[in-house]
Amino acid sequence: MEALQFSSVNRVPCTLSCTGNRRIKAAFSSAFTGGTINSASLSSSRNLSTREIWSWVKSKTVVGHGRYRRSQVRAEMFGQLTGGLEAAWSKLKGEEVLTKDNIAEPMRDIRRALLEADVSLPVVRRFVQSVSDQAVGMGVIRGVKPDQQLVKIVHDELVKLMGGEVSELQFAKSGPTVILLAGLQGVGKTTVCAKLACYLKKQGKSCMLIAGDVYRPAAIDQLVILGEQVGVPVYTAGTDVKPADIAKQGLKEAKKNNVDVVIMDTAGRLQIDKGMMDELKDVKKFLNPTEVLLVVDAMTGQEAAALVTTFNVEIGITGAILTKLDGDSRGGAALSVKEVSGKPIKLVGRGERMEDLEPFYPDRMAGRILGMGDVLSFVEKATEVMRQEDAEDLQKKIMSAKFDFNDFLKQTRAVAKMGSMTRVLGMIPGMGKVSPAQIREAEKNLLVMEAMIEVMTPEERERPELLAESPERRKRIAKDSGKTEQQVSALVAQIFQMRVKMKNLMGVMEGGSIPALSGLEDALKAEQKAPPGTARRKRKADSRKKFVESASSKPGPRGFGSGN
């Protein structure tokens, strides 16, 4: 039975529970790492446990006609670069020390991977030279293999290349903070205005938007609609007013209303021209902005770095916002902007939702490029979608084996709020190699399960035992949801398996230890014990156990958590 496809190791349920400060403690995360995830213990995700578990998962997962899939299709930004870098240090397997000779071929692979990612050629040359010099001069470190040494060097250089430290937005000490957005046409400036306001509202700041794009049809209407969507007022003055005058009037209105942050949208062009720059200079003169941010499309590659340089020379900018980082392009812009222009990337857009704008963390980005995941971002996203009280209640239900369909539905919807499944898995160490086909299948099966749960009565959701004991109830749910009785039986059986698996994993994490792989596999195969009580209760428990075992033996659809 493979009913629950949104799962990890051997169909471990993806259940989310946040406890403590910036901490995830749940079966969802432990299934991938073998223990509790927190910001300190998993700052480095290429640990032995993760690699062992991922190797085991790959050995269990069959894709296609009985064949093991050798390569994965990477659809996210940097996917091509990640694959190229992994190929580079795989050639150091078996080496005992890094030498000029044995790193020559890996360095060629790194150079090729960076160029194919559309990183600027001068940047690639400096990067490769720096990595080579450090690798050859590094002595043998006890317990660390040469390929791991190279990974560490490349990681540190990537962090340095992208700016090193996080560059945060600056705020005015008195009066409203003014942020001026600029950029070429079609990069998403108007949308970024609303996303930035949404981002700042979460920090407790009041915002106002100024519609300064008087050339593009419906640009003002678009900003007004987006402003209503995020709950932020928009100042408009029509299309017959000069942008500089709009800026002056809008700023006056913001001061009158004691607004904390003013964000102004400006017109874009298909190319950089003198008229555009002069107009921006006038707007900047009237606004005297705290931040001048250039909005750059991540898909423009190394041209993005040249664009940032040009705007900085002409009008003077304080940083860049990189949009469409969730696309499938090569992503060289993120690696080139800081090095070429000297200006940092301050924020990045990762999706179409208003919440999909976040700070740019060079160290986290380097980790994702190298396939290490991004545990800290995972923790932050999880804490955003789940309250502390809900997490504690869920943990109690898991430990008492009372996890029900209501909890399952709540958890899957909470995970959905964190973003696409591809994005969530990309944050988890070792899970970046799950293929898009497997993810699509998992998402499809989640919808199937949700449809079946939706037609259950409140009592059936709270007491899965009723469905396990009543074929008539299962038949009714199958009919009402448009699914088969086999699918309903598989889902009901899965909830009992989930109770045992999550309780075992939570118990392991409470003990603070990471079990050996064999121990983890044993925990996943644990059977539910019949509850003590009267003979009648024991017979019902035995009946449910037989139902679970019989349903589990039936084949179901494959997903990335399939053990078939």
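All positions are counted from 1 along the displayed chain.
Using N, Cα and C of the backbone, Cβ positions are placed for all residues, glycine too.
Here the original residues stay in place, and none of the substitutions has been built in.
DSSP classifies Gly183 (GTP binding site) as coil under the three-state reduction. Gly183 (GTP binding site) has a Cβ environment of 24 other Cβ atoms inside 10 Å. Residues or ranges marked as GTP binding site by Swiss-Prot: 183-190, 265-269, 323-326.
Annotation of the published mutagenesis Arg536 to Gly or Lys in Swiss-Prot: Strongly reduced binding to CAO/cpSRP43; the original residue is retained in the structure shown.
Annotation of the published mutagenesis Arg537 to Gly, Gln, Lys or Asn in Swiss-Prot: Loss of binding to CAO/cpSRP43; the original residue is retained in the structure shown.
The annotation that Swiss-Prot gives for the mutagenesis experiment Lys538 to Met reads: No effect on binding to CAO/cpSRP43.
Annotation of the mutagenesis experiment Arg539 to Gly or Lys in Swiss-Prot: Reduced binding to CAO/cpSRP43.
Quoted from Swiss-Prot, the note attached to the mutagenesis of Lys540 to Met states: No effect on binding to CAO/cpSRP43.
Counting other Cβ atoms within 10 Å of each Cβ, the binding-site residues Lys189, Arg269 show the lowest value at Arg269. Non-local neighbourhood of Gly186 (GTP binding site): Gly268, Asp297, each in the same chain, at least six residues away, with C-beta under 8 Å from its C-beta.
In sequence order, Leu180, Leu181, Ala182, Lys189, Gly212, Asp213, Pro243, Glu279, Leu280, Val283 are the residues near Thr266 (GTP binding site), counting only same-chain partners six or more apart with C-beta under 8 A. The number of other CB atoms found within 10 A of the CB of Leu325 (GTP binding site), across every protein chain shown, is 24. In the three-state DSSP reading, Lys189 (GTP binding site) counts as helix.
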